[in-house]
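S.K.: I'd like to ask some things about the structure below.
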Amino acid sequence: MSESGIKKLSQERTREWLASQEDEELESIAESSVVDSLDYDYTEEEEDADQNTSEEISTMTLGTQIATKKHSIISDTIRDLMNSINSIQTLGNVNISNSTNVHIGNVTNINGNIQIIADGLTQNRRDRRHVSPPRDNAPKTPTHFEDDYQDESEERVRSDVFIRRQKFKIPKELSAIIPRSSWLAQKPMDEPLPLQLPVKYVVILHTATESSEKRAINVRLIRDMQCFHIESRGWNDIAYNFLVGCDGNIYEGRGWKTVGAHTLGYNRISLGISFIGCFMKELPTADALNMCRNLLARGVEDGHISTDYRLICHCQCNSTESPGRRLYEEIQTWPHFYNIEEEEQ
């Protein structure tokens, strides 16, 4: 067959292919348009403001967001945006030969920020990750996303938009414990010893290091401490069960169920909670103190700490200034504080 005949046959096959496509498939071709959102310009001033408030910043990439129907306007806005940029082109004759990575349809570039701020949400964030299957007798709301499950209070919103940053205001009292994986902890050198629960004693210490109200600095301090405890002290892991930062966060050390290496003579019968910093002349921040009290209450509620536990400080058990004179004075005013000296007398 001649070259002109091959070219003509190729054109005919292309026309047949285009004619055979359903509207749905053509729309999917159009939806492959590129939507690019530039990174949000995050300045040091804004970072400092975030550290001094109760805001948590989370990053969402291309994927799925679950929102309540109260905020269904978010999905409508995204859907309108996608519909406006994904208009279907009218295609004429198409001839493709000796080509790779061919794109048919619009290519739309959006140079700008797309930020969604959802406020007024009262449920736990994990509740929003759950999507209930549709009820048999529940009326089905017609949407463009018929495969998504939804109920009376939630709907799943799909889009091809990159949402770089989304801010939620979360009360510090409800903040979860930051797990070891978040501060890139190395694994224990040996198999950890299990702690017999519930524990009778809780020991308060300080790390005798610098303190900071910035999470990034506290993470660095904790990693340095773990490295020092393992390599210089020869211990199995970081000494403490939990650490409290002046940023108002609780950081997981050895956790609830593992024997620590914080207080000689008390490691097997207590939890060690250490404040990050040195508190000889000043107290930790109010957020740090509140979070420590919340951690104690959570330990009792979850069965890790005895209901009649005894709260003691490191300086009462060993010859040390820890947790610092100023913090020691504060701990003496807390419920469950136990005066070992009176018992010995």
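Even glycines carry a Cβ here, placed using N, Cα and C.
Heads up, this one's the original sequence, none of the swaps are in it.
Checked Swiss-Prot, it gives:
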- H206, 229-240, R254, 261-267, 314-322: peptidoglycan binding site (BINDING)
- 198-324: domain 'N-acetylmuramoyl-L-alanine amidase' (DOMAIN)
- E231 to L: Loss of peptidoglycan-induced oligomerization. Loss of DAP-type peptidoglycan muropeptide recognition (MUTAGEN)
- S232 to E: Loss of peptidoglycan-induced oligomerization. Strongly reduced affinity for peptidoglycan. Loss of DAP-type peptidoglycan muropeptide recognition (MUTAGEN)
- R254 to T: Strongly reduced affinity for peptidoglycan. Loss of DAP-type peptidoglycan muropeptide recognition (MUTAGEN)
S.K.: Between the Cα atoms of E321 (peptidoglycan binding site) and R254 (mutagenesis position), find the distance and write it as a whole number of Å.
M.R.: 23
S.K.: If we check Cα distances from S232 (mutagenesis position), which of the binding-site residues H206, Y240, N267, C317 wins as closest?
M.R.: Y240
S.K.: With the cut-off set at 10 Å between Cβ atoms, which of these recorded positions ends up with the most neighbours? Options: S232, N236, T263, N267.
M.R.: T263
S.K.: Could you tell me the mean pLDDT the prediction assigns to the domain 'N-acetylmuramoyl-L-alanine amidase' (198-324)?
M.R.: 96
S.K.: Can you see whether DSSP assigns N267 (peptidoglycan binding site) to helix, strand or coil?
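M.R.: DSSP call for N267 (peptidoglycan binding site): helix.
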S.K.: Can you give me the Cα-Cα distance between R254 (mutagenesis position) and T263 (peptidoglycan binding site) in Å, rounded to a whole number?
M.R.: 14
S.K.: Quiz question: given the recorded positions E231, E321, which has the greatest number of C-beta atoms lying within 10 angstroms of its own C-beta?
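M.R.: Counting Cβ neighbours within 10 Å, the top one is E321.
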S.K.: Across all chains shown, how many C-beta atoms besides its own are within 10 angstroms of the C-beta of Y240 (peptidoglycan binding site)?
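M.R.: Other Cβ atoms found within 10 Å: 28.
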S.K.: Using the alpha carbons only, what distance in Å do you get between E231 (mutagenesis position) and N267 (peptidoglycan binding site) once rounded?
M.R.: 20
S.K.: Which chain-mates of C317 (peptidoglycan binding site) that are at least 6 residues away have a CB under 8 A from its CB, listed by sequence?
M.R.: V203, T263, L264, G265, Y266, I340
